[in-house]
Amino acid sequence: MVTGEENVYLKSSLSILKELSLDELLNVQYDVTTLIAKRVQALQNRNKCVLEEPNSKLAEILCHEKNAPQQSSQTSAGPGEQDSEDFILTQFDEDIKKESAEVHYRNENKHTVQLPLVTMPPNRHKRKISEFSSPLNGLNNLSDLEDCSDTVIHEKDNDKENKTRKLLGIELENPESTSPNLYKNVKDNFLFDFNTNPLTKRAWILEDFRPNEDIAPVKRGRRKLERFYAQVGKPEDSKHRSLSVVIESQNSDYEFAFDNLRNRSKSPPGFGRLDFPSTQEGNEDKKKSQEIIRRKTKYRFLMASNNKIPPYEREYVFKREQLNQIVDDGCFFWSDKLLQIYARC
């Protein structure tokens, strides 16, 4: 026994607990916990029964309402003996009538909400092509497939056309025209501003141009010779074999081996200087080199944009074929004062 427990206050006023040992107190604690759990469970079960009673009554009322029309239809009685819903509702209390009326109103609302979802017509343009790819569908959906495929193809064509307009800055009056008529409308109504690159909206640079491969003297000689043969006729090999050998030797491509020797540029500024350049000399060399690049760029621009001569006689052409097509059609303009050529500061 513990002597210090005599002054301990017990809320339950059970003084016998002070005389119990530790094991006995633990057993009492276990029993008390078990009793508390059982009583709490009993209270919860009682509350559930109380809550389920109104629901059971309401369920009985609904079942009675459903069975009432069936019984009235089976018994072929007169119109005065048939019970309507209003007559049935008068047999119950006011609370029950309100609850049944609310349930009936909710059911009607559910039907009205679901009706638009069921009767909504599907959008034919948003249907996937994979829906028509099943062999189980047969030939019934053939017309739908054609309409859907035509819609998809037109949408792709319109997307490509819009991308081309954004790229070239084209604004057509008839946006519904297809891509073959796109360039015709541009030619009739619009001119491209070649003071800057219409594709990049920036100043021209040297890399926007490339040498024309059709301008080589050998190919030009071949074209002239073919034009001459078309008018006069080719000579026979037996009589003019020596002439044909000479022509074949002239038309060979050995001249392309040293093509860069014919177009050699001058030495860059400061190339022959033996000592290191000063700051002023370095800046002057940079300005001179930038001026050389500017002259080359302008020369290439003048050659590529000259539509008065045929394309095969232009020494330089644009690297983008779209620009060459615009030059051939003549739907562009530029001025020497507004021409922008990139110059590094």
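Heads up, residue numbers simply count up from 1 along the chain you see.
In case you wondered, yes, glycine gets a Cβ from its N, Cα and C as well.
Per Swiss-Prot, these features apply:
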MUTAGEN   SER72 to Ala  Reduces DNA damage-induced phosphorylation; when associated with A-73, A-75, A-76 and A-90
MUTAGEN   SER73 to Ala  Reduces DNA damage-induced phosphorylation; when associated with A-73, A-75, A-76 and A-90. Abolishes DNA damage-induced phosphorylation and function in DNA repair; when associated with A-90, A-249, A-279 and A-289
MUTAGEN   SER76 to Ala  Reduces DNA damage-induced phosphorylation; when associated with A-72, A-73, A-75 and A-90
MUTAGEN   THR90 to Ala  Reduces DNA damage-induced phosphorylation; when associated with A-72, A-73, A-75 and A-76. Abolishes DNA damage-induced phosphorylation and function in DNA repair; when associated with A-73, A-249, A-279 and A-289
MUTAGEN   LEU225 to Ala  Leads to camptothecin hypersensitivity and loss of function; when associated with A-223
MUTAGEN   THR279 to Ala  Reduces DNA damage-induced phosphorylation; when associated with A-249, A-278, and A-289. Abolishes DNA damage-induced phosphorylation and function in DNA repair; when associated with A-73, A-90, A-249 and A-289
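Rounded to a whole number, the distance between the Cα atoms of THR279 (mutagenesis position) and LEU225 (mutagenesis position) is 57 Å. In sequence order, the list of same-chain residues 6 or more apart from THR279 (mutagenesis position) whose Cβ falls under 8 Å from its Cβ is empty. In the three-state DSSP classification, LEU225 (mutagenesis position) falls within a helix.
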